[in-house]
Every structure is written in C-alpha cells, then in structure tokens.
Amino acid sequence: MEPLILTAAITGAETTRADQPNLPITPEEQAKEAKACFEAGARVIHLHIREDDGRPSQRLDRFQEAISAIREVVPEIIIQISTGGAVGESFDKRLAPLALKPEMATLNAGTLNFGDDIFINHPADIIRLAEAFKQYNVVPEVEVYESGMVDAVARLIKKGIITQNPLHIQFVLGVPGGMSGKPKNLMYMMEHLKEEIPTATWAVAGIGRWHIPTSLIAMVTGGHIRCGFEDNIFYHKGVIAESNAQLVARLARIAKEIGRPLATPEQAREILALNK
C-alpha cells in the first residue's frame with residue numbers, strides 16, 4: 001500500500017468564525033495554520049481565500065498573497081487552490097486563479113444541490129476549465145460528489161478533454177444534497193472508479209459526521225484523506241476542534257498505529273504526478 005497523503009482544507013468558502021472561532025482567514029493566519037498542519041503530517045493545503053472580514057474571495061492578488069505567505073514558512077508543502085470558490089460565484093472568477101499556475105487545483109465534475117443552494121458546474125464550463133488546466137500546466141484534482149460524476153469524468157477522458165494520467169479523484173461525501181458518507185457508498189465509489197478510470201488515484205473528504213468513517217476506510221484500502229475546517233469543525237461530537245492541525249495529527253497518529261506510513265513531500269508529488 002502506498003504512503004498516505006493527508007490534505008488539510010484549512011478554510012473553505014462556507015465555514016464562518018461563528019461556526020468555528022479558530023478558522024484561519026488572513027494570509028498570515030493561513031500560513032501559520034499550513035505550517036502547523038505540515039508539521040502534523042499534511043502534505044497538501046487545499047486553499048480557499050477570504051477577505052479580512054471573512055467574505056469568500058477569488059481575487060488573484062489575495063490568492064498570491066496567501067500562496068506567498070505559505071511558501072515562505074513551509075516551502076515543501078503542495079498548495080492546491082480551489083476553483084470552486086463559494087456557491088454562486090461567477091465561473092470566470094472561479095477560473096481566473098489558474099493563471100497563477102499553482103502546482104495543483106480542483107476541478108468540480110458536476111452540478112449538485114448544496115444545502116439550500118445549487119452548486120452549478122455546467123458541462124460546457126467543466127470543459128472550459130479542463131482546457132485551462134492544460135493551458136496553464138496545472139495538475140487537476142477532480143472533485144466527485146456522486147457516482148454519475150465518475151462516468152462524466154470517464155467520458156471527458158475518452159474525448160481527450162482531460163488528459164492527466166494518473167488522474168487524482170477526490171470523493172466529497174456527506175454534502176447535504178450529495179451522496180452520503182456511508183461506508184457502503186464509499187466502497188461502491190471505489191469499485192466504480194476502478195472500473196471506469198483504473199489508473200486513477202483517489203482521496204476522500206467526509207463532511208461532518210462522515211469524516212472519521214470515510215477516513216478510516218480510506219486509510220486501510222489505499223486511499224488518501226482530506227480533513228480540515230472546510231469539511232468538519234469538530235474534534236468529537238459537540239467539541240469544536242482547536243485547529244486544523246489537531247485534525248491532521250489525529251489521522252497521522254491512527255495511520256502510524258495501523259502501520260501505514262505518511263507520504264514525504266517527494267512521495268506525495270510522485271503519487272499525484274506533479275513531477276511529470
């Protein structure tokens with residue numbers, strides 16, 4: 001089984017300080033949190049940005065400020081920017097940060113109900129985004145929220161629109177309106193991915209109460225794991241986590257106890273095909 005890659009989604013676009021008082025918002029706070037997460041075992045930072053008042057943002061100069069701040073304190077970590085933005089963000093603003101040419105960024109594979117909103121990813125926009133990844137030479141992580149999106153991604157590969165190989169898939173399970181994080185759902189998604197895109201690597205982000213069940217399954221079946229305040233603000237039920245690093249450290253400890261090594265930065269880049 002290959003080494004485990006832990007990703008820390010430290011801020012997100014929907015979580016607020018009212019939900020999680022320890023949420024990092026400014027570039028300086030994000031850099032401090034990224035360093036702590038790296039030291040706890042994370043090798044990827046999934047990055048959304050905020051304005052100082054907490055509003056979600058896709059401003060290029062703000063992204064660059066956050067990226068530079070993180071690079072200054074932890075140059076080894078992989079920074080994966082979000083092209084999802086906040087629900088309702090214009091597609092042009094979502095796409096724009098690819099011009100910064102990060103190592104990695106997210107590509108959402110379809111539309112779904114997202115709580116009380118609709119997270120719109122029109123097929124034409126998905127194709128446009130996939131072409132932008134190639135234009136800027138950015139490695140995609142494809143975000144999949146239900147099984148039909150695996151089929152949609154497989155079709156894009158067959159058409160030559162997505163060419164990254166191996167392709168990294170992130171199962172995002174437990175979003176209200178999407179597939180839940182029940183173990184049988186994750187097991188099915190794993191099998192379905194193997195059938196449709198056999199060379200793909202995968203990770204899981206279990207939202208809220210599904211964080212631990214999905215993480216444990218991934219840990220023992222060869223998948224990788226995302227954690228952090230974007231997905232889950234609690235350490236235990238009803239107990240607010242002290243930091244993103246606390247969530248990373250728990251997964252790192254469990255991995256050590258079951259004998260699955262954590263990936264080094266070099267191994268993570270190799271697994272995610274960032275060196276190709």
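Our numbering is plain: 1 for the first residue shown, then up by one each step along the chain.
Note that Cβ sites are derived from N, Cα and C of the backbone, with glycine treated the same way.
In the three-state DSSP assignment, the secondary structure recorded for T106 ((5S)-5-amino-3-oxohexanoate binding site) is strand. If you look up Swiss-Prot, you'll see E14, S82, G85, T106, N108 marked as (5S)-5-amino-3-oxohexanoate binding site, on the strength of experimental evidence.
DSSP assigns H46 (Zn(2+) binding site) to a strand in the three-state reduction. Positions annotated as Zn(2+) binding site by Swiss-Prot, on the basis of experimental evidence: H46, H48, E230.
Quoted from Swiss-Prot for the published mutagenesis S82 to G: Reduced catalytic efficiency. For the recorded site, S82 (mutagenesis position), the DSSP three-state label reads coil. Around the Cβ of S82 (mutagenesis position), the same chain contributes A13, H46, L47, H48, A105, T106, each under 8 angstroms and 6 or more positions distant in sequence.
Under mutagenesis, Swiss-Prot gives E143 to G or Q with this note: Reduced catalytic efficiency. Contacts of E143 (mutagenesis position) defined by a Cβ separation under 8 A and a same-chain sequence distance of 6+ are given as G84, T106, L107, N108, A109, Q170, V172, in order along the sequence.
Using a 10 Å Cβ-Cβ cutoff, R226 (mutagenesis position) registers 29 neighbours. The note that Swiss-Prot attaches to the published mutagenesis R226 to G is: Loss of catalytic activity.
For the mutagenesis experiment D231 to G, the note given by Swiss-Prot reads: Loss of catalytic activity. Cβ neighbours within 10 Å of D231 (mutagenesis position), excluding its own Cβ and spanning all shown chains: 25.
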Cα distance (Å, whole number) from R226 (mutagenesis position) to E14 ((5S)-5-amino-3-oxohexanoate binding site): 16
DSSP three-state assignment (helix, strand or coil) for E14 ((5S)-5-amino-3-oxohexanoate binding site): coil
Fewest other C-beta atoms within 10 angstroms, as judged across T106, N108, which are the binding-site residues: T106
For (5S)-5-amino-3-oxohexanoate: widest Cα to Cα gap among E14, S82, G85, T106, N108 in Å: 16
8 Å Cβ shell about H46, H48, E230 centroid, Zn(2+) site members excluded: A9, I10, T11, G12, A13, L47, S82, G228
